[in-house]
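Colleague: Under the heading active site, proton acceptor, Swiss-Prot lists Asp215, citing sequence analysis as support. Summarising the annotation, Swiss-Prot assigns ATP binding site to Ile87, Gly88, Glu89, Gly90, Gly91, Phe92, Gly93, Cys94, Val95, Lys115. Feature annotation from Swiss-Prot assigns domain 'Protein kinase' to 81-366; the stated evidence is sequence analysis. While the structure shown retains the original residue, Swiss-Prot records the mutagenesis experiment Lys115 to Glu with this note: Abolishes PCRK2 function in basal resistance against bacterial pathogens.
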Amino acid sequence: MKCFLFPLGDKKDEQRSPKPVSPTSNFSDVNKSGSDFSPRDVSGTSTVSSTGRNSNTSMSARENNLREFTIGDLKSATRNFSRSGMIGEGGFGCVFWGTIKNLEDPSKKIEVAVKQLGKRGLQGHKEWVTEVNFLGVVEHSNLVKLLGHCAEDDERGIQRLLVYEYMPNQSVEFHLSPRSPTVLTWDLRLRIAQDAARGLTYLHEEMDFQIIFRDFKSSNILLDENWTAKLSDFGLARLGPSPGSSHVSTDVVGTMGYAAPEYIQTGRLTSKSDVWGYGVFIYELITGRRPLDRNKPKGEQKLLEWVRPYLSDTRRFRLIVDPRLEGKYMIKSVQKLAVVANLCLTRNAKARPKMSEVLEMVTKIVEASSPGNGGKKPQLVPLKSQETSRVEEGKNKKVLDGAEGGWLEKLWNPKNVRAC
């Protein structure tokens, strides 16, 4: 799944920032490159979020407890960035497994993931600064924790690194792919949907400033040792709109298949863009398919276009459910989750629900599907061992409670939805 960036010409309502100041004392040489998200950008301006609260001042007032590492520290932690310890690689650079001392108990070590950003000039620097600024001041059980950072000159030039908590169970994308030796059970998929909704709700609505993720996708949802899902990779995140503005205008960046249609067409970014991406992700969980897969037959390459004909007939609806589940799910649970996806995929961005409303709907589905389990996280099933305008709360509840033939299609009018 490739990322994209296309400029949209002159963006007159783009928020402008003063020249940045390095987040680390030894990174002054890079300041000339500029960034929208440096600490001075946060503290030296007075923009206010769409909720009417002072976004940047609120961010700067939050305590930043990030550790500052040296290149030497991280070489030691990763065995000199050993290829055998590489756990991820992409356009951003490479990610290595490592260990660092536990500050609370120096006799113990903790596992970490060290992201070494590639040399992509200004864009790479901006993404590094964005992650430091955002993840340095936010904390939530469904966001991957940033532990520290490093920005330092060595013989190869300026090195930019980020140190995260280690997520041993990889990404949701991996477990939905044929590469995975295990299958995410339906109950676990529901929990992942709930965890992801919690993370987005926190970013959009639970702070005194709003963060728009902008690159919500299954590969950016990681799983910890308890299979709790956490959002990761905030390099493309943006602050929400300032007062009097309905959106943030910006270059269109993200991942093909997840980006909201109005964002692609106009470059106007709102939190409802993330809601669209969440709807696409729900259909990934249901079908086990990627949003855009060129290896599929022509009529099946775009996920949203492929599922559309099956939504008008509840008997045929089963045909889009991930066959690796082998029928081990309650069909009404799947159908109700599809209703949530359809609400998120409403063509009119203003009519999409807020993430807090989405979270409430998904939570009800989880509770109905897993009664009496004591809140325990469902487990994986090894593949080889398997046997076989704004939506109102009242309307959302009615939609979820009614599951008769044709309702799926009625909620998602094919004329109003276009696959990206």
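Here the Cβ of each residue, glycine as well, is placed from N, Cα and C on the backbone.
Heads up, this one's the original sequence, none of the swaps are in it.
Could you place these features in context, so I can see how deep they sit and what lies close by?
Modeller: Within its own chain, Val95 (ATP binding site) has Met86, Ile87, Gly88, Glu89, Ala113, Val114, Lys115, Gln116 as residues 6 or more apart in sequence whose C-beta sits under 8 angstroms from its own.
For the recorded site, Lys115 (mutagenesis position), the DSSP three-state label reads strand.
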Colleague: Which of the three DSSP-derived classes (helix, strand, coil) applies to Asp215 (active site, proton acceptor)?
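Modeller: Going by the DSSP assignment, Asp215 (active site, proton acceptor) belongs to neither helix nor strand, so it counts as coil.
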Colleague: Measure from the CA atom of Gly93 (ATP binding site) to the CA atom of Asp215 (active site, proton acceptor) and give the result in Å, rounded to a whole number.
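Modeller: Distance between the two Cα atoms comes out at 17 Å.
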Colleague: Quick check on the recorded positions Glu89, Asp215: which one has the highest count of other Cβ atoms within 10 Å of its Cβ?
Modeller: Asp215
